[in-house]
Amino acid sequence: MERSTVLIQPGLWTRDTSWTLLYFLCYILPQTSPQVLRIGGIFETVENEPVNVEELAFKFAVTSINRNRTLMPNTTLTYDIQRINLFDSFEASRRACDQLALGVAALFGPSHSSSVSAVQSICNALEVPHIQTRWKHPSVDSRDLFYINLYPDYAAISRAVLDLVLYYNWKTVTVVYEDSTGLIRLQELIKAPSRYNIKIKIRQLPPANKDAKPLLKEMKKSKEFYVIFDCSHETAAEILKQILFMGMMTEYYHYFFTTLDLFALDLELYRYSGVNMTGFRKLNIDNPHVSSIIEKWSMERLQAPPRPETGLLDGMMTTEAALMYDAVYMVAIASHRASQLTVSSLQCHRHKPCALGPRFMNLIKEARWDGLTGRITFNKTDGLRKDFDLDIISLKEEGTEKASGEVSKHLYKVWKKIGIWNSNSGLNMTDGNRDRSNNITDSLANRTLIVTTILEEPYVMYRKSDKPLYGNDRFEAYCLDLLKELSNILGFLYDVKLVPDGKYGAQNDKGEWNGMVKELIDHRADLAVAPLTITYVREKVIDFSKPFMTLGISILYRKPNGTNPGVFSFLNPLSPDIWMYVLLACLGVSCVLFVIARFTPYEWYNPHPCNPDSDVVENNFTLLNSFWFGVGALMQQGSELMPKALSTRIVGGIWWFFTLIIISSYTANLAAFLTVERMESPIDSADDLAKQTKIEYGAVRDGSTMTFFKKSKISTYEKMWAFMSSRQQSALVKNSDEGIQRVLTTDYALLMESTSIEYVTQRNCNLTQIGGLIDSKGYGVGTPIGSPYRDKITIAILQLQEEGKLHMMKEKWWRGNGCPEEDSKEASALGVENIGGIFIVLAAGLVLSVFVAIGEFLYKSRKNNDVEQKGKSSRLRFYFRNKVRFHGSKKESLGVEKCLSFNAIMEELGISLKNQKKLKKKSRTKGKSSFTSILTCHQRRTQRKETVA
């Protein structure tokens, strides 16, 4: 800018010259010379850091404004800096008065609350703008109108933290604070348990320079995985080192830091640990203009002398520096809007306020600017920042090069912006719908996972080999194949370890877990790949992937032996009750037929049809004939008894219809009962087990099957659990192998998963599954609760399912040699063992008829005994003479001695065996004699009857 010059020669000083000089000084010089605006800064210093970062940012901003004349073309910004010790409020007040005496337009700093309150009271009394860039304890007195604070409001940050906790669905949170102000900053979160289902545990860090490892050890023991740290970035850097030392820098922990300088820390050691680390960022590095300023700052800092170790990246601009930079720019913008801004010297002891103070304060509060920390606007009432954004950032392993500067590239590489929190609209997570397919293996690639499992055929078995095997090569089976497929998809490595106690995982009465579930809870394992059932109680303490196999509980029992066919198995088609009812029906029908036949007149007939006037009538349906009619119909044989009356024919027809159905049903069932060897089992379902106590039953101790019966509310299963719990030493087994051996050797039924039963029955034909499935469940891959691997494992399992590999693996390990068919498709031929009883019945009938004939013989002999009581032998001969004859005749007898004696019978038999000629001659001679004898016997019997009559 060119400047006007006036030359005044000596001796020419006149009155006009004086007026010209006065005009130049009053009008020309102010328009042509730049205006100077002075601002003051009060900054604390420490012993090892003579110049703090806020002072450097203050100078950097003033220099940038003076170099870029577009903002203040006619004004030069100057500053006065005063340094004080920490927490020295008296020195801060004295230095503030010194700067006000110099005529500063605004005061910046200090940072700590005790000093800032003293300076703020002076500025408020003299009506000078006070600019703050640090968190300040909220003041109860609202009369402090002459200050603004660019640091986000504590209540807003507290709401942002609470929104994130709710978004992540954390049910248990640990808050670790550095000093008492942390409880004020997080009061919205601390009040959360009263409104939300969140448990909050509050802990305090030890004083400065104290070891925090005991606190971290206690947190690790208590399994506190979600931790919020409220501390400075220096403390955060030290805490992270101790967390790494304690082995708590794993993927199961999620740390959130409230400091806005988390992004500026050197976290290279923790990037590949898998830990979840989240924080806020106020710098708007997405803006190219902001990135360029950060690069300039970084270049200047790298050229400066090295600073003490603070854990920050070299040359990184902190949030404090960015806020101070923006604060200086806000004052510059306000001064640019003021046409004339003349600041006079102020004296603290006079209490005379600045004349331009209120106007300048309003200009600052009304200013709008997109600075390094985003859009800046103020609330005119309290001077606090409003409508601001907080970037939500998360630590990651690899990133994309999106920025041009080295510092910005590093920020994009280490941190990922996953959302934005706005003071008005709240939380907006922009990373919720990210493309998983492109980045699915980021956290698993080349990572070695500890896998816990249990020996269980065919899921995990020792590999058979002549050479010693080590590591994962020791094992084979379904779960090892599944692990291999998951590893191929996700790219991780794994180390398989057997669970020490050999149990799946159950909870005792004290709430303590064992088995593989405990391994996951204690984070001694990353995955549990085994036949681990997904249950409600386990889901509360660990996470599960989607099931890779579905199944249910069933009963393993010995195959029943085939029933040996009995000789009377032909009776099996009808139950004993039916046989009895059939016999009773036969007797009943016979009696009814006898009564009706006697009652109806149409069943009586004349035995002498040639003599129609005869008064003698007869009835064929005697009691014995009626019974014989019923038996003949039942046996499907004729009895030569014909009912004549309609009533008796109705009885006969109904009886025939009854016998038709009975015989048809018997015939239909006879084939099945005689040709098929029946397999009878004492139990057919869980209900059968529950109803008896002879067969002992149980499950694997501390397994999901045992837990199912223990927790079940169904009466049948409650009864079964009562049985098992009363006999725990004998009913519950240690593992499946022990249970299978008991099933084979004793009268024991094992309750286990259907897939395991399927495998066992394929290899042992003496075992079988009884009944259907008691429940329905699935096997899943277990992970510690909150594990980042669960979703990736689930996606990989679904991929294997769609490709059919899960089915192929099951076919590979379940397929056995197979067992022979239990039942032949063709009916077997009947043997003596099937129908031998029929021959026994026939023989018994023949023997019975012989004895009945003898009985009839004896009975008739007694009845027809002569009056003159002959001997036993003569009575026998008499009976034979009267009963055994060829045909009736009334001719005379040849004598008693010749009546069909034993010799006559033998003679007749001998004649029949001779030749034809001799047979005819002799038969005529002997036959005539015998025939005459028979007639004589008959005649004598007739005469005796008449005599007796």
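Placed from the backbone N, Cα and C atoms, the Cβ positions cover glycine too.
Under the DSSP three-state reduction, SER704 (L-glutamate binding site) is assigned to helix. Counting only same-chain residues six or more apart in sequence, the Cβ atoms lying under 8 angstroms from the Cβ of SER704 (L-glutamate binding site) belong to TYR504, LEU532, THR533, THR535, ARG538, LYS777. Summarising the annotation, Swiss-Prot assigns L-glutamate binding site to PRO531, THR533, ARG538, SER704, THR705, GLU753.
All protein chains included, GLN636 (variant position) registers 10 other Cβ atoms within 10 Å of its own Cβ. According to Swiss-Prot, the natural variant GLN636 to Arg carries this note: In RNA edited version.
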Packing count at ARG538 (L-glutamate binding site) (other Cβ atoms within 10 Å of its Cβ): 25
GLU753 (L-glutamate binding site) and GLN636 (variant position), Cα-Cα, nearest whole angstrom: 55
Cβ neighbour count within 10 Å of GLU753 (L-glutamate binding site): 26
Neighbours of PRO531, THR533, ARG538, SER704, THR705, GLU753 excl. site residues, C-beta within 8 Å of centre, L-glutamate: TYR504, LEU532, THR535, GLY703, THR707, LYS777, TYR779
Protein Cβ atoms within 10 Å of THR705 (L-glutamate binding site), excluding its own: 23
For L-glutamate: widest Cα to Cα gap among PRO531, THR533, ARG538, SER704, THR705, GLU753 in Å: 17
Listed in sequence order, residues with CB under 8 A of PRO531 (L-glutamate binding site) and six or more positions away: ILE454, GLU456, TYR459, CYS479, TYR504, MET549, GLU753, THR755, SER756, TYR779
Other CB atoms within 10 A, centred on THR533 (L-glutamate binding site): 24
